[in-house]
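Notes follow the structure.
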Amino acid sequence: MNENSIFVSIISYRDSECQWTIKNLIELAKYKENIFIGVCLQYSMNDDSDNKCFQFNFEEEYGKNQIRIIRMNHTEAKGPCYARALVQQQLFKGEKYYLQIDSHMRFVKDWDIEMINQLLQCKKPNDDNGGMVIDEKAILTCYPMGYKLPNLIPTHRFPILLVASGFGENDGFLRLGGKIVSKKLIEPCSSLFWVSGFSFSRSDIINSVPYDPNLQYLFFGEEISMSARLFTHGYNFYSPTKTLIFHLWNRDYRSTFRENNSLEIQKLEENSKKRLLILFNQNNNNINDNDDNNNNNNNNNNNNNNNNNNNNNNNNNNNNNNNSSSSSSSSNNNNNNNNNNNNSSSTNNNNNNNNNNDDGIKIELKYNLGKIKSLDDYSNYCGVDFKNKTINNKGKFGGYYEERETFFMNEIMEYVIKSQIGI
């Protein structure tokens with residue numbers, strides 16, 4: 001495999017733009033042979049209501065080696081975190097770089113080389129000599145500029161920096177936004193947060209900080225929980241010097257997984273939210289490697305089910321069979337194994353190494369915070385107090401409060417651009 005190979009992770013829920021996203025990203029790559037796409041297609045497999053999603057046969061066009069597919073009936077979809085976990089577990093085959101995007105994107109020409117070059121420009125201090133070295137744990141991430149259907153791409157390429165915008169009233173999870181940078185950047189600038197719709201890094205991130213398949217039906221909370229997990233595992237966030245990818249912010253043309261909203265689904269979503277509350281109300285200095293021993297059987301069972309499911313997908317893709325539903329029952333059954341300690345999830349109860357709570361929810365080590373840095377470290381770094389739900393000026397301006405007047409585009413110009421294409 002080429003040393004510059006890129007694995008592109010895409011999840012699509014009944015999205016007619018996915019096919020054109022795949023076509024665009026391959027056509028505009030400089031080295032098309034280095035691009036390998038793993039896509040989870042969630043659509044109606046029982047009728048032709050989603051035929052619009054398959055006007056372009058990308059699997060036939062590019063081959064099954066370059067396009068790896070999980071097919072799932074849309075009624076079995078369990079939200080973005082679950083789908084992204086399936087793609088990581090079943091379709092990744094050791095490519096060097098990892099690009100995670102949404103199913104409605106457009107790219108600049110030679111985007112593959114641009115992203116690799118910018119990733120290699122990310123530098124961090126060298127503790128040995130006081131100089132700077134390439135950051136091997138760098139992640140390029142931001143909310144991309146928007147595009148309009150069918151292919152209206154803006155001519156400007158302004159960088160976008162992630163900022164904290166507030167806490168959700170219903171769930172209490174941090175919301176993120178994007179501010180347009182007017183300052184000319186020579187190299188990628190440090191960022192405080194991570195987002196799921198554009199993330200480019202070395203592929204070791206898949207094994208180091210994998211998606212948690214137990215966060216079923218979760219939407220808000222995905223990005224800030226991954227931000228905290230990645231940061232505490234030693235990863236650093238950067239915004240590219242210019243726009244490399246575009247996102248369709250208008251959702252009117254497509255369905256979302258929220259169309260399936262039974263009482264059972266609502267309960268599973270609430271359990272996912274509780275998992276994140278546990279994550280943000282623990283002291284990760286008390287997370288130890290022994291937790292993994294308690295979870296080996298659960299994780300092995302989960303992996304075996306995923307492997308079996310992947311084999312089924314490979315054998316049945318052409319028949320459009322639903323090959324992913326068995327994984328969800330495996331994940332749910334594993335979540336029920338707990339030691340019933342009924343520990344409090346508050347920050348003060350720091351003896352809870354297994355991270356159980358009154359609901360029997362347990363966060364396995366590989367889906368937990370890291371040990372390289374603490375959650376308090378991340379709170380100080382990003383300017384967000386997760387316990388008291390406050391944001392200081394550092395968080396509101398993405399770490400560039402002191403130079404905000406010269407770093408960011410003025411609010412009127414930013415409003416005009418956002419109203420035209422969105423961010």
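Glycine is treated like the rest: Cβ placed from N, Cα and C.
Substitutions noted, but not modelled.
Among the mutagenesis results in Swiss-Prot, Lys23 to Arg has the note: No effect. The residue drawn here is the original one. DSSP classifies Lys23 (mutagenesis position) as helix under the three-state reduction. If you take the C-beta of Lys23 (mutagenesis position) and look for same-chain residues 6 or more apart in sequence within under 8 angstroms, you find Phe56, Phe58, Glu61.
One mutagenesis experiment catalogued in Swiss-Prot, Asp102 to Ala, is accompanied by this note: Loss of activity. In this structure, Asp102 (mutagenesis position) belongs to neither helix nor strand by DSSP; it is coil.
Taking a C-beta cut-off of under 8 angstroms and a sequence separation of 6 or more, His104 (mutagenesis position) has the following same-chain neighbours: Asp15, Glu17, Cys18, Thr21, His247, Leu248, Arg254. Per Swiss-Prot, Mg(2+) binding site is recorded for Asp102, His104, and the stated evidence type is a curator's inference.
The mutagenesis experiment His104 to Asp is recorded by Swiss-Prot, whose note states: Loss of activity.
Under the three-state DSSP scheme, Leu276 (mutagenesis position) falls in the helix class. What Swiss-Prot says about the mutagenesis result for Leu276 to Ser is this: 7% of wild-type activity.
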Other C-beta atoms that fall within 10 angstroms of the C-beta of Asp102 (mutagenesis position): 21
Leu276 (mutagenesis position) and Asp102 (mutagenesis position), distance between Cα atoms, whole Å: 22
